[in-house]
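The structure appears below as structure tokens.
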Amino acid sequence: MHRLRAAEHPRPDYVLLHISDTHLIGGDRRLYGAVDADDRLGELLEQLNQSGLRPDAIVFTGDLADKGEPAAYRKLRGLVEPFAAQLGAELVWVMGNHDDRAELRKFLLDEAPSMAPLDRVCMIDGLRIIVLDTSVPGHHHGEIRASQLGWLAEELATPAPDGTILALHHPPIPSVLDMAVTVELRDQAALGRVLRGTDVRAILAGHLHYSTNATFVGIPVSVASATCYTQDLTVAAGGTRGRDGAQGCNLVHVYPDTVVHSVIPLGGGETVGTFVSPGQARRKIAESGIFIEPSRRDSLFKHPPMVLTSSAPRSPVD
């Protein structure tokens, strides 16, 4: 008989799906004549649906539509909203450099078209997700205006009960591909001065089209791979090559004292070893005398809807 002991960590308080760079286009065209971006996203959503995962929120970190077309946003909404509703998950949309602020607002958010930065606060119980728009209309690099940084500092002045996740498109980290410097987030130090010493526990980003991790002013940064196509990191040094492979998304588990980011690759694979069902796993854990403590948010509790707060309206030239 084993002595009963608690696992080293309880169940997570929050579970998020982090999806990025869907790059949908209007009609039935292939992205850059090569990739069926709709199909890749559909495959991933079906894979996630079959998994039994039940996230609290799904965070899309930008480049939702390749050309900012209304038809692309309508298509994305048609694919994602039923999926999120079935999972009982809230949707969090982030602007990317390929997106159009006015069209995204109109066709994804049912808001009046506006070219002001799309910054907002999303509260899921005690977890705060801050969406920060790093896009520059007409360009592909990233910038954050002084007015945006002021708004961000004001929001972060009051800590959230369970901390803050910052979601943006351009990651404030180096890229291992030289060409990325032409489209990187500029003046990252200014953002760092605002974030340092706050309750931001993790930064979620996209843009790079490959999965990577780093830290920024001591805060973990997780970049999700794209769902449409990815960058080949084995390309000759200094070069760049997009490829139809290695797509995926990230799973984010938020615990009281840590945030865990895990890559979910698109597609399955042959089973290796013996498949263990959830029921079998529970029995084996119990037989080992181990129990996993529940999270502070009971999984059966019906959580209140996510509360959205937009930043104050600003002039497009602010």
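Cβ atoms here come from the backbone N, Cα and C positions, even for glycine.
None of the substitutions listed is reflected here, since the structure keeps the original residues.
Long-range Cβ contacts of D21 (mutagenesis position) within its own chain (separation 6+, distance under 8 Å): T61, G62, D63, G96, G206, H207, H209, A224, S225, A226, T227, C228. In the three-state DSSP classification, D21 (mutagenesis position) falls within coil. Record note (Swiss-Prot), mutagenesis D21 to A: 90% decrease in bis(pNPP) hydrolysis. Does not affect cAMP hydrolysis. Strong decrease in interaction with the cell wall. The unchanged residue is displayed.
Other Cβ atoms within 10 Å of the Cβ of H209 (Fe cation binding site) number 26 in total over all chains. H209 (Fe cation binding site) falls outside any helix or strand according to DSSP and counts as coil. Look at Swiss-Prot and you will find D21, H23, D63, H209 tagged as Fe cation binding site.
Sequence-distant neighbours of H23 (mutagenesis position) (same chain, 6+ residues apart, CB-CB distance under 8 A): L31, A37, D63, L64, A65, D66, H98, A226, T227, C228, Y229. For H23 to A, Swiss-Prot lists a mutagenesis experiment annotated as follows: 50% decrease in bis(pNPP) hydrolysis. Does not affect cAMP hydrolysis. Strong decrease in interaction with the cell wall.
In the three-state DSSP classification, D63 (Fe cation binding site) falls within coil. Annotated AMP binding site per Swiss-Prot: H23, D63, N97, H98, H209, in sequence order, evidence recorded as experimental evidence.
Taken from Swiss-Prot, the feature Mn(2+) binding site applies to D63, N97, H169, H207. DSSP gives N97 (mutagenesis position) a coil state; it is part of no helix or strand. Counting only same-chain residues at least 6 apart in sequence, those with a Cβ under 8 Å from the Cβ of N97 (mutagenesis position) are G62, D63, S135, V136, H139, H140, H141, G142, H169, H170, V183, H207.
Its own atom aside, the Cβ of D66 (mutagenesis position) has 21 Cβ atoms within 10 angstroms in the protein chains shown. D66 to A appears in Swiss-Prot as a published mutagenesis result, with the remark: 25% decrease in bis(pNPP) hydrolysis. 70% decrease in cAMP hydrolysis. Decreases interaction with the cell wall.
The annotation that Swiss-Prot gives for the mutagenesis experiment N97 to A reads: Loss of bis(pNPP) and 3',5'-cAMP hydrolysis. Strong decrease in 2',3'-cAMP hydrolysis. Slight decrease in interaction with the cell wall.
For the mutagenesis of H98 to A, Swiss-Prot gives this note: 40% decrease in bis(pNPP) hydrolysis. Strong decrease in 3',5'-cAMP and 2',3'-cAMP hydrolysis. Abolishes pNPP hydrolysis. Decreases interaction with the cell wall. The structure shown keeps the original residue.
One entry in Swiss-Prot concerns the mutagenesis experiment H98 to N. Its note says: 2-fold increase in bis(pNPP) hydrolysis. 4-fold decrease in pNPP hydrolysis. 5-fold decrease in 2',3'-cAMP hydrolysis.
All chains included, 15 other C-beta atoms sit within 10 angstroms of the C-beta of H140 (mutagenesis position). Where Swiss-Prot documents H140 to A as a mutagenesis experiment, the accompanying text is: No change in activity.
Cβ neighbours within 10 Å of H169 (mutagenesis position), excluding its own Cβ and spanning all shown chains: 28. Quoted from Swiss-Prot, the note on mutagenesis experiment H169 to A is: 50% decrease in bis(pNPP) hydrolysis. Does not affect cAMP hydrolysis. Decreases interaction with the cell wall.
Quoted from Swiss-Prot, the note on the mutagenesis of Y229 to A is: 40% decrease in bis(pNPP) hydrolysis. 80% decrease in 3',5'-cAMP and 2',3'-cAMP hydrolysis. Here the Cβ of Y229 (mutagenesis position) has 22 other Cβ atoms within 10 Å, regardless of which shown protein chain they belong to.
One entry in Swiss-Prot concerns the mutagenesis experiment T309 to D or E. Its note says: Does not affect localization to the cell wall.
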Seminar exercise, completed: Should one count Cβ atoms within 10 Å of each candidate's Cβ, the recorded positions H98, H207 would be headed by H207
Exercise. What is the number of other Cβ atoms found within 10 Å of the Cβ of D63 (Fe cation binding site)?
Worked result: 27
For this session: Determine which residues of the same chain, besides H23, D63, N97, H98, H209, have their CB within 8 A of the center of the CB atoms at the recorded AMP site, and list them by sequence.
Result: D21, G62, D66, G96, D99, H169, G206, H207, A226
